[in-house]
Structures are given as C-alpha cells and as structure tokens.
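S.K.: For reference, Swiss-Prot lists these features for the protein:
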{"type": "BINDING", "residues": "G65, P66, E67, S68, S69, G70, K71, T72", "note": "ATP binding site"}
{"type": "VARIANT", "residues": "K101 to R", "note": "In strain: NCTC 12894"}
{"type": "VARIANT", "residues": "D105 to N", "note": "In strain: NCTC 12894"}
{"type": "VARIANT", "residues": "E176 to K", "note": "In strain: NCTC 12894"}
Amino acid sequence: MDDNKRKSLDAALKSLDKTFGKGTILRLGDKEVEKIDSIPTGSVGLDLALGIGGVPKGRIIEIYGPESSGKTTLTLHIIAECQKKGGVCAFIDAEHALDVKYAKDLGVDTENLYISQPDFGEQALEIVETIARSGAIDLIVVDSVAALTPKAEIEGDMGDQHVGLQARLMSQALRELTGIVHKMNTTVIFINQIRMKIGMMGYGTPETTTGGNALKFYSSVRLDVRKTATLKQNDEPIGNRVKVKVAKNKVAPPFKQAEFDVMFGEGVSREGELIDYGVKLDIIDKSGAWFSYKASKLGQGRENAKAFLKENPAIADEITQAIQNSIGIDSMILGAKEDDEGDE
C-alpha cells in the first residue's frame, strides 16, 4: 500500500475509533484469533460433535425436533453445566410447562435460576433483550419459539388471519439480539418445534421449523434432536435413545452426529456414553453380552453395565480419564472435575 493510501486509511481508522470506540475495526493480522468459549452440553459425544466442547458463548443457538425428542432435557443439562462453572442462567418459559422437580433432578440449581412466563411473544423477546443487555446473564433459554404468540393474535378473534406475523416478530427481534449477545458474551438458546410443509411435493424434506427463516439464518449452531428408539428393561420403558445432528455450525465443521441415552427422570446417561466410547476405543472389552474393564466385570447386558458404573463412580472416573487420554481432549469436554477444583 502506498503512503497516500495508508495515510487516508489511518485517518479513517482514527475517526472510527474516536466515534465508535477503540477496536471498532482491526486488521485481522494484528489481532490474535480468539478461542471460542463454550458451555458443555452434558453429553460427551455431543460436545465432541460440536467441535469446541459444547455450545459457543455469545451466540444464538437453535435446538429443534419433534415433540418428546429430548430438546428441553438437553437445554436443562446445558443450564446445569453453565451453573457448575459459576454462570447465571435464565429460562423464558413461554409454554408455561417447566417441570421444576425434573430440572432439579438433572442438576439445575433451581434456587438460582431466573424464570419468566411471558403472556405474549413481544413481551418474551423484550425480556430476552433486556437481560442480555445487562451483561450479567451467561445463558438464556427460550422454550419455545412456537409459543411466542404475537399480541395481535392473542387479542384478535378466533379465525382471524395473521399471516407471517410471528415470522416478522422473530426477524425484527433477532436483528437486534445478535449484536447484543455477541457483545455481552451471552448465549441464547431457542427451542423450536417441527411442522410439516403444507402442499409439499417432490424433492426436499417436508419438515420445517416454526417462526420463519430468521432463526435459521441468525443461529450459529442448529441442533436437530430425534428419538431413535425406546429403551426397555423387563419390557418396561426406562428411557429413549436420542440422536442429535449438528445441522449448522459456524464455529466448527458441521453435520457431525452424536447418540446417547436419555433416561426417564435422570436425563442424559453419562454411564451409557462411557460404555459406548469405551467399547469404541477398546478401553472396555465386550465379549458377547458381557462388558468388562481390566479385571472388573461390569455386567451382562448394557443396562446392567450402566448400573454397575453408576454404583462404582471410581471405576467410572477411571474410564472417563482413559477415554479423555485416548481422544486427546481436555477435561472440560468430558465434564471432569479438575477445572472446578482448579478454580477454587
């Protein structure tokens, strides 16, 4: 660059710094690439699939899927993990359906969880924006986009047409919210539901999410949550097998998948993931229906092996450490306790 151009650029940069603050625009080579902070999801496999050890901080996240697929359970685990690291969380319960006892069973500190049950969509999104601007909240969960009903629709008569009203509401809110959450390093998770496209024929998926296309565009990460099987013991349902696909990822390579068990009343099964990864990495030996680790017989059948690990946390921690060493990821991803002990 010649001297005249450089002088003109320097003058423009100084003017921008004076008007908008220092660091408004920087040359990429002069700025170190920042490591993206993350919040663990409570699932080893999903943290790995996301590529950075969890959901990114300071970004908008969409978690969507059919009903009863495990979306809210996953977000409650993320809240619990955020609180373990000293984070402050808020839950915008637009569906008015939060089960406080279940949240507590999953490890959520409900005493210190901020909750709001808004009456209409505009109020919910205004609450999200206000608490995000405060800079004091680390994680905000909105459950769900489908329940963010515009005020005009609530106050209108049954049968009135309100075409595109919710989509416009989401688009306007997200335009403002994206910059705020990035600046304040606040993560906002929107839970969304699946709908079938009307009159869909030919190629392409017949499914879509509610609230228009704005959330798809502004989300840094989109997680597609699906139930693949019902887990049974003695013919009694005890949980679901869940598959999560990273449908969009702006912070790491997308399209990776993770599968894990979600047990009724307990949430994501850590022991189930230890068995899955242990067998995959030859840390746990599987011979027929029997699982064993070193000299210890874990049990016959997967559920018995999971029960053994739950009753023997020392062996579970040892397997966790072995998996960690084998994969070469830090303790944050596997939810080990070293980070917490180091902070004290």
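Just so you know, glycine gets a Cβ as well, placed from its N, Cα and C.
No substitution from the list is modelled in this structure, which keeps its original residues.
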S.K.: Starting from the Cβ centroid of G65, P66, E67, S68, S69, G70, K71, T72, the recorded ATP site, name every other residue in that chain with its Cβ within 8 Å, sequence order please.
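M.R.: For the ATP site the neighbour list reads V225, K227.
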S.K.: Find, among the recorded positions listed as K71, K101, the one whose Cβ has the highest number of other Cβ atoms within 10 Å in the structure shown.
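M.R.: The residue with the most neighbouring Cβ atoms within 10 Å is K71.
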S.K.: Quick one, of the binding-site residues S68, S69, T72, which Cβ has the fewest other Cβ within 10 Å?
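M.R.: If we count Cβ atoms within 10 Å for the binding-site residues S68, S69, T72, the smallest count is at S68.
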S.K.: What does DSSP say about S68 (ATP binding site): helix, strand or coil?
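M.R.: Where S68 (ATP binding site) sits, the three-state DSSP reduction gives coil.
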S.K.: Given the recorded positions E67, D105, E176, which one has the fewest other C-beta atoms within 10 angstroms of its C-beta?
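M.R.: If we count Cβ atoms within 10 Å for the recorded positions E67, D105, E176, the smallest count is at E67.
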S.K.: Near the Cβ of P66 (ATP binding site), how many other Cβ atoms are there if near means within 10 Å?
M.R.: 14
S.K.: Measuring Cα to Cα, how many angstrom lie between T72 (ATP binding site) and K101 (variant position)?
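M.R.: The Cα atom of T72 (ATP binding site) is 14 Å away from the Cα atom of K101 (variant position).
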